[in-house]
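Undergrad: In case it's useful when we look at the structure, here is the feature table from Swiss-Prot:
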BINDING   Cys19, Cys23, Cys35, Cys38  Zn(2+) binding site
MUTAGEN   Ala58 to Gly  Reduces affinity for ubiquitin 3-fold
DOMAIN    232-375  domain 'VPS9'
MUTAGEN   Asp313 to Ala  Strongly reduced activity
MUTAGEN   Pro317 to Ala  Strongly reduced activity
MUTAGEN   Tyr354 to Ala  Strongly reduced activity
Amino acid sequence: MSLKSERRGIHVDQSDLLCKKGCGYYGNPAWQGFCSKCWREEYHKARQKQIQEDWELAERLQREEEEAFASSQSSQGAQSLTFSKFEEKKTNEKTRKVTTVKKFFSASSRVGSKKEIQEAKAPSPSINRQTSIETDRVSKEFIEFLKTFHKTGQEIYKQTKLFLEGMHYKRDLSIEEQSECAQDFYHNVAERMQTRGKVPPERVEKIMDQIEKYIMTRLYKYVFCPETTDDEKKDLAIQKRIRALRWVTPQMLCVPVNEDIPEVSDMVVKAITDIIEMDSKRVPRDKLACITKCSKHIFNAIKITKNEPASADDFLPTLIYIVLKGNPPRLQSNIQYITRFCNPSRLMTGEDGYYFTNLCCAVAFIEKLDAQSLNLSQEDFDRYMSGQTSPRKQEAESWSPDACLGVKQMYKNLDLLSQLNERQERIMNEAKKLEKDLIDWTDGIAREVQDIVEKYPLEIKPPNQPLAAIDSENVENDKLPPPLQPQVYAG
């Protein structure tokens, strides 16, 4: 392995994470570097321009057709007759084709095909029950949450129900158009609460989170990785790419993390677990929360390793390493789902937006990873990618106990067992010493008591006056008053 002596590392200017229009919000590769707000503006401009161009094209074609028709009317009679017969034949043939197509796509055949598709796609009853239970739970939580807002809550619930009903009839639209509908709904509801309802911004954010949770729990199975997109193809491509890059080491990426430290190793495992867990969530906000937790574990791992706070230049290479090591399932589908249906304000600002933007950059870096990025020669990079060799194989040629990860872990465990054995021996010695001290203390107390008893013996002396017997005769009884004089009964 030929590594250059000077390592550049992976550096991304923080300004590159921001919207390229300069609005100050975070951009997104899926939005061509724009933030959600600027992308919507650019998208609408491009769409209006396309509509205008299509309208002009239609007008031009109509004029050409009218001119061609006018010129055909001025042609000779014979040619006109021949052309009319040709048109009649063409019309009859076209009518037969249309009739055949109509029969093929008749109502009965359409219904049958839909039933077949639904039966083919129908999940198991257990999955349906689980989804229904979760949907009911989220619905109840949403209604209970809106009850605290009284009239505003009623209006929000009404608008949300109307939106879901509208989305039910828009399933035939492209996923981009459905995403546009969701983004418009988020924008309109938030704006209506701020302008008409005078709701404080922090409460608007909480309400929007609950709205997103409610609607996306219901829409998830229809809009996550739909068949009309190439999301699944991208998932397979990035998984194949990550598997091909399994030989990449932390040193090649200049990752400032030492996994030999147990605390750091635990943080790395937790980060990988969080990024994998993202696929199990249904709400975009929950998926973002997994990315945020993963990123915080990365920052903690770097902080423990370096004994100082992590920087942005340390974070991105480590995030790339975590993605390569974890190979999260359906990574592109999850990124696209968050981009399309998450509340845009959450992606534009805050730590969620920052970490998500970095994840998008990490995926883009992995897709474009080359020899120069890893400070390798092109020859070594090609051999590693083809599987002919790997950096670990080359290190194993000069084998030492530290070169093998399994042996290294074994020695680490043996060292840990040795430390535990020493601690146990210390505890046993301390316990024996404590037992001996207790015995010595007991013997000392017994000796002291014996010495005191011998020094001060207990002597019982007889009394100087005899004790009065209880049953003896008392000659002075007659001096007592009558109520107190004892009475003697003959028995």
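Every residue gets a Cβ built from N, Cα and C, even glycine.
Neighbours and distances for these, please.
TA: According to its DSSP assignment, Ala58 (mutagenesis position) is helical. Ala58 (mutagenesis position) counts 10 other C-beta atoms within 10 Å of its own C-beta, drawing on all protein chains shown.
Assigned with DSSP, the residues of the domain 'VPS9' (232-375) fall into helix, strand and coil as follows: 107 helix, 0 strand, 37 coil.
Pro317 (mutagenesis position): 24 other CB atoms within 10 A of its CB, across all protein chains.
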Undergrad: Which one is it: of the mutagenesis positions Asp313, Pro317, Tyr354, whose Cα lies the shortest distance from the Cα of Ala58 (mutagenesis position)?
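TA: In terms of Cα distance, Ala58 (mutagenesis position) lies closest to Tyr354.
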Undergrad: Report, in whole Å, the straight Cα-to-Cα distance of Asp313 (mutagenesis position) from Tyr354 (mutagenesis position).
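TA: Here the two Cα atoms are 14 Å apart.
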